[in-house]
Amino acid sequence: MLSQIAICIWVESTAILQDCQRALSADRYQLQVCESGEMLLEYAQTHRDQIDCLILVAANPSFRAVVQQLCFEGVVVPAIVVGDRDSEDPDEPAKEQLYHSAELHLGIHQLEQLPYQVDAALAEFLRLAPVETMADHIMLMGANHDPELSSQQRDLAQRLQERLGYLGVYYKRDPDRFLRNLPAYESQKLHQAMQTSYREIVLSYFSPNSNLNQSIDNFVNMAFFADVPVTKVVEIHMELMDEFAKKLRVEGRSEDILLDYRLTLIDVIAHLCEMYRRSIPRET
């Protein structure tokens, strides 16, 4: 049986909170909701050893100031940043590091992915710890990096490994979240989420200045932690290409352009293979 994951959510929108609670309703998650930046800072200071993962909504007031204060106070934990306050579309995932170098980004419309992205955030933090924080950039790009903070991060990583059973991210995957073990309704929801995520990858694949890498990472995280077979990924790709082909035929245009998107499929599968490679525990 997997240990509970303690998640602290800083959210000031009732609608977003409800979406988060719906996605993380399983007994596996213990949620602490902070309705303001002040509440978050107070809770993080008094319960820093009881937070496994932070979910931070970028549209919250004083977001950057609060996150900066977390860094300066040495509260650096696995994190997911939702939305992007500096974008023309604040619902989209952020395009830059806002808290630390191991944070993951989700759009507000992608919150159904949270069960898989929480696992991914924990795994990424453990892989990169000690991570570079926003405070490091402020202090001359890390020239004055606090060694005590690095030590605290390593201690947190060790605590997570011991309590949650991380030897490699493969061993942390929750079998109850595997595609083959999901109830029919949940399986359909996952399939739809992956279709939507893959569509975003395809539509932005050849666009400059897109958030492509984050989109691919989000899709691969879902595929990996749900133990989705590569054949299913290929199926999702082919379904989308068939849909696009029908539209092109209706418009009287050539379907040859779709051949270029074979690169998209190869890229996504390569990322998934890399995720599996990294999951193999290092020999001791």
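The backbone N, Cα and C atoms fix where each Cβ goes, and this holds for glycine too.
According to Swiss-Prot, the features are:
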- 1-164: domain 'KaiA N-terminal' (DOMAIN)
- ILE9 to Thr: Extends the period of the circadian rhythm to 29 hours (MUTAGEN)
- SER36 to Pro: Extends the period of the circadian rhythm to 29 hours (MUTAGEN)
- VAL76 to Gly: Extends the period of the circadian rhythm to 28 hours (MUTAGEN)
- GLU103 to Lys: In kaiA1; extends the period of the circadian rhythm to 33 hours and increases the interaction with KaiB (MUTAGEN)
- ASP119 to Gly: Extends the period of the circadian rhythm to 26 hours (MUTAGEN)
- ASP136 to Tyr: Extends the period of the circadian rhythm to 29 hours (MUTAGEN)
- TYR166 to Cys: In kaiA4; induces an arrhythmic phenotype and reduces the interaction with KaiC (MUTAGEN)
- 174-282: domain 'KaiA C-terminal' (DOMAIN)
- PHE178 to Ser or Ile: Induces an arrhythmic phenotype (MUTAGEN)
- PHE224 to Ser: Induces an arrhythmic phenotype (MUTAGEN)
- ASP242 to Val or Gly: Extends the period of the circadian rhythm to 27 hours (MUTAGEN)
- GLU243 to Ala: Extends the period of the circadian rhythm to 34 hours (MUTAGEN)
- ARG249 to His: In kaiA2; extends the period of the circadian rhythm to 30 hours (MUTAGEN)
- CYS273 to Tyr: Extends the period of the circadian rhythm to 30 hours (MUTAGEN)
- GLU274 to Lys: In kaiA3; induces an arrhythmic phenotype (MUTAGEN)
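Taking the features listed in Swiss-Prot, we show where each one sits on the structure.
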{"residue": "ILE9", "record": "mutagenesis position", "Cβ within 10 Å": "23"}
{"residue": "SER36", "record": "mutagenesis position", "Cβ within 10 Å": "15"}
{"residue": "GLU103", "record": "mutagenesis position", "Cβ within 10 Å": "23"}
{"residue": "ASP119", "record": "mutagenesis position", "Cβ within 10 Å": "25"}
{"residue": "PHE178", "record": "mutagenesis position", "Cβ within 10 Å": "15"}
{"residue": "PHE224", "record": "mutagenesis position", "Cβ within 10 Å": "23"}
{"residue": "ASP242", "record": "mutagenesis position", "Cβ within 10 Å": "10"}
{"residue": "GLU243", "record": "mutagenesis position", "Cβ within 10 Å": "12"}
{"residue": "ARG249", "record": "mutagenesis position", "Cβ within 10 Å": "11"}
{"residue": "GLU274", "record": "mutagenesis position", "Cβ within 10 Å": "12"}
- Note on the structure: Min neighbour Cβ count (10 Å) across mutagenesis positions VAL76, CYS273 flags CYS273
- For the domain 'KaiA C-terminal' (174-282), what does DSSP give as the number of helix, strand and coil residues? 86 helix, 0 strand, 23 coil
- Query: Expressed to the nearest Å, what is the distance separating CYS273 (mutagenesis position) and PHE224 (mutagenesis position) at their Cα atoms?
  - Reply: 9
- Message: Just to confirm my parser: what is the rounded mean pLDDT across the domain 'KaiA C-terminal' (174-282)?
- Response: 92
- Item | Rounded inter-Cα distance in Å - GLU103 (mutagenesis position), SER36 (mutagenesis position) | 20
